[in-house]
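The structure under discussion appears below in the form of structure tokens.
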Amino acid sequence: MTDIPDRKEAVISLWPEFAKAIVSGKKTVEFRRRIPLPALSARIWIYATRPVKSVIGFAYLEAIVQGDVNTLWSRYGREAFLSEQQYRDYFEGTEKATAFLLRDHQPIRPINLDQLKEIRANFQPPQSLTWLRKEETQKLVSLTSQVE
């Protein structure tokens, strides 16, 4: 029987400055244009893109809010750790936005791309997010508890 992802564990790719801000708790909202929606309370593993190329922590999904670009900026912009201009540039050409409200941010010892490929042979950093299967999550968790 194949272990099908249940939308409770996912990896999301972010630029390093935003990834670090999430795991430190400074950034509590992540905005996206179009993205598959995880289950509420899902654990979102934070992958920092180049030059870091590692999972550096996780946070839990408290809520998903979808709506008008202007409304979401007004409501959550202060928690997003980005400028209004960056936000406007990202959402240029669309009227709808999705906000992930994050809680319980946890930095971890970085898990690099080679280690991620040991968990999933064809692992590629996701464009938006990728679901994890139960056995993949277990392997990821075991790597977070290993002593260097």
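Just so it is clear, glycine is given a Cβ too, placed from its N, Cα and C backbone atoms.
No noted substitution is present; original residues retained.
DSSP places the residues of the domain 'ASCH' (13-70) in helix, strand and coil in these numbers: 11 helix, 27 strand, 20 coil. Taken from Swiss-Prot, the feature domain 'ASCH' applies to 13-70.
Looking at Swiss-Prot, you'll find the mutagenesis Y47 to F noted as follows: Significantly reduced binding to ssRNA and ssDNA, and impaired ribonuclease activity.
Sequence-distant contacts (6 or more apart, same chain, Cβ under 8 Å) of K53 (mutagenesis position) comprise N112, L113, P125. For the published mutagenesis K53 to E, Swiss-Prot gives the following note: Reduced binding to ssRNA and ssDNA. No effect on ribonuclease activity.
Here Swiss-Prot notes a mutagenesis experiment, S128 to A, with the remark: Slightly reduced binding to ssRNA and ssDNA. No effect on ribonuclease activity. In the structure as shown, the Cβ atom of S128 (mutagenesis position) sits within 10 Å of 12 other Cβ atoms.
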For Y47 (mutagenesis position), nearby residues of its own chain (Cβ under 8 Å, 6 or more apart in sequence): V11, I12, S13, L14, A19, S54, V55, I56, P125, P126
